[in-house]
Every structure is written in C-alpha cells, then in structure tokens.
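Here's the structure, in structure tokens; my notes come after.
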Amino acid sequence: MARHVWQAGRFEIGLDKPKIMGIVNLTPDSFSDGGVYSQNAQTALAHAEQLLKEGADILDIGGESTRSGADYVSPEEEWARVEPVLAEVAGWGVPISLDTRRTVIMEKALALGGIDIINDVAALNDEGAVELLARQADTGICLMHMQGLPKTMQINPKYQDVVGEVARYLKARSAECIAAGIAPQRIILDPGFGSGFGKPLQHNIALMRHLPELMAETGFPLLIGVSRKSTIGELTGEANAAERVHGSVAAALASVARGAQIVRVHDVKATADALKVWEALGINL
C-alpha cells in the first residue's frame, strides 16, 4: 500500500514525507501541560501560532481530555472551549483538525467552516457520526482504536493479540465508513498508543514494533500519537509528562522509520529538527 495523499478538507496533504500534527489542548486537566493553554482563547491561539512557526503542518484542537481516568465533560462545555479557537484558526490557511468523539461537536464545527479533519478517538462510533461525515465531500478523518472509555479504559485491558485486534477493529471501522460513502483517500488510521487508550506498556511496544504489518493489514496510512504519554514515562522513568520530550522524539522517529506518515506531537520544534537530521542522513532505524 502506497498512498501519497490524504484528502483533508481544503487540502490535499502529501504523505511522501512525514508530517507533523501539533497539539493544541484546550482542557484544564490535560495530562501533558496541566491545562496551561486552556486559560483563554488568546493563550491557545498564541500557542497554535508558535507551533506553526516551529514546523507544524497541521493543528489539532481538542476540548475533552482523553487521559486515563478523565472526568466527564458535557458537550456544551466542550464546545465552549473549542469554538472561539476554531473560529479564529479557520482563517489561517493551514489544515485544521478537530479532536472530538461527539457527533454534535463535529456538526457544529463543520457548520462553522474551516475545519479540515475530524480526529476521533472513538473511530466515529458516536450515533450519527459516520452519516454526518459521509455527507461531507472532502473532510479528512482519523479513526483511532480505543478500548473502553476515557474514564475506565485502563482498568484491566485485555488482548489476546493486540496487533491483530487493533488491525481488525480499524479495518472494520474504515469499511463501515467506505460503505456509507466516505472515500478511502479521506481516511487515515491511529492505533491508539498509551495507557489512556486501554493499552499497557507491553502492548504499546508490540504495536510500535509491528507498524509495518499494521499498515499492510489495514491498507491505510498511519497517524501516530505517543508524545509525552505514560509509555514514554515508563520507558524513561520520567514521571513529569512535560519532561518526556527526548523520549517522545525518539518514538516519533521510530514511528516514521517504520512507515508512519503523520506524527501527532506536543514538542513540534524538537520533532521537526530531529526529522530534518534523520532525513538528511538517510537513517533507516
């Protein structure tokens, strides 16, 4: 499988070279930054601008924490967090991704305009989500694997074959989308790394080592989001998420070396610099 373009709203994102998705968290309980960018829209917008300057190709904006044990956030609160930021960045002329699992939030954002990608940790399982996206002509979609819900997904997760189970799940979700009329070139897949998505350390390592097989089995490009997650903390011994930059960059490079086309990261400059050197040296990890 060698697909070189991701149809994402107003953009055709080339996948011949790895792309960086910069994370803009608007959640006060974010595991990675403690909610520092959720204080007000201007703080979040300044952060988004900085990510673009540092080399982000895509901005991913989200208003609901999906960390392990995250508390419930109402749709009204989620929309109140993301709407003022989405309204502003929609006119920036860069690919904008909305990180949400709720159909009602997707619908409001798409009506607002300027939203190119729906990045859904629940793989469009919310009622009406597939049908809503099927009615859109070009909106890009990222379908992610998650076991359970954010509040409970790390309570005794079980897999017999994590790579096979993730592949089968994502194949089934993408097949449902295509059957509903969503063009395959609009779809990209995310295996869902981290304890926050129902996978302990050994399962995350297995998934990372078998990314080529996962991509071959599903037939779609991959987006990898492992930045600052507990997996990195467990491997490095770093309890503070903000101090997991070096491990996160290493994981991003390993992802790209194994075929991932997009990496979703908090630390854009460090990742962009590492990718520049890696590409220039032609390293095959």
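Cβ atoms here come from the backbone N, Cα and C positions, even for glycine.
Annotation comment: Swiss-Prot describes 18-276 as domain 'Pterin-binding', evidence class sequence analysis.
If you look up Swiss-Prot, you'll see ASN25 marked as Mg(2+) binding site, on the strength of similarity to another entry. Its Cβ placed at the centre, ASN25 (Mg(2+) binding site) has 26 other Cβ atoms within 10 Å.
Secondary structure at GLN42 (variant position), as computed by DSSP, is helix. The 10 Å shell around the Cβ of GLN42 (variant position) contains 11 further Cβ atoms across the protein chains shown. One natural variant catalogued in Swiss-Prot, GLN42 to Arg, is accompanied by this note: In strain: 3976 / Serogroup B / Serotype NT.
DSSP assigns HIS266 ((7,8-dihydropterin-6-yl)methyl diphosphate binding site) to coil in the three-state reduction, outside any helix or strand. All protein chains shown were included, and the count of other CB atoms within 10 Å of the CB of HIS266 ((7,8-dihydropterin-6-yl)methyl diphosphate binding site) stands at 23. Residues or ranges marked as (7,8-dihydropterin-6-yl)methyl diphosphate binding site by Swiss-Prot on the basis of similarity to another entry: THR66, ASP99, ASN119, ASP190, LYS229, ARG264, VAL265, HIS266.
Here the residue is the original one, while Swiss-Prot reports the natural variant GLY69 to Cys with the comment In strain: BT490 / Serogroup B / Serotype 15.
Cβ-based neighbour count (10 Å, all protein chains) for ILE105 (variant position) stands at 23. Secondary structure at ILE105 (variant position), taken from DSSP and collapsed to helix, strand or coil, is helix. For the natural variant ILE105 to Val, the note given by Swiss-Prot reads: In strain: 952 / Serogroup B / Serotype NT and 3976 / Serogroup B / Serotype NT.
Quoted from Swiss-Prot, the note attached to the natural variant LYS151 to Glu states: In strain: BT490 / Serogroup B / Serotype 15 and 952 / Serogroup B / Serotype NT.
ALA172 (variant position) carries a helical DSSP state (H, G or I). Using a 10 Å radius centred on the Cβ of ALA172 (variant position) and all shown protein chains, the other Cβ atoms total 12. Annotation of the natural variant ALA172 to Thr in Swiss-Prot: In strain: 952 / Serogroup B / Serotype NT.
Per Swiss-Prot, natural variant SER230 to Arg is noted as: In strain: 952 / Serogroup B / Serotype NT and BT490 / Serogroup B / Serotype 15. A 10 Å cutoff on Cβ-Cβ distances gives SER230 (variant position) a total of 23 other Cβ atoms nearby, all chains included.
Note on GLU243 (variant position): other Cβ atoms within 10 Å of its Cβ, all shown chains, come to 13. Taken residue by residue with DSSP, GLU243 (variant position) is part of a helix. The note that Swiss-Prot attaches to the natural variant GLU243 to Ala is: In strain: BT490 / Serogroup B / Serotype 15 and 3976 / Serogroup B / Serotype NT.
In the shown protein chains, 25 other C-beta atoms lie within 10 A of the C-beta of SER255 (variant position). SER255 to Ala appears in Swiss-Prot as a natural variant; the accompanying note says: In strain: BT490 / Serogroup B / Serotype 15 and 3976 / Serogroup B / Serotype NT.
Taken residue by residue with DSSP, LYS229 ((7,8-dihydropterin-6-yl)methyl diphosphate binding site) is part of neither helix nor strand, so it is coil. Taking the centre of the Cβ atoms of THR66, ASP99, ASN119, ASP190, LYS229, ARG264, VAL265, HIS266 as the (7,8-dihydropterin-6-yl)methyl diphosphate site, the nearby residues of that chain (Cβ within 8 Å, site residues left out) are MET21, ILE23, ASP60, GLY225, SER227. Taking every pair among THR66, ASP99, ASN119, ASP190, LYS229, ARG264, VAL265, HIS266, the residues listed as contacting (7,8-dihydropterin-6-yl)methyl diphosphate, the largest Cα to Cα separation comes to 18 Å. Geometry remark: ASP99 ((7,8-dihydropterin-6-yl)methyl diphosphate binding site) versus GLN42 (variant position), CA distance 19 Å. For ASN25 (Mg(2+) binding site), the nearest neighbour among the recorded positions ASN119, ALA172, LYS229, SER255, HIS266, judged by Cα separation, is HIS266.
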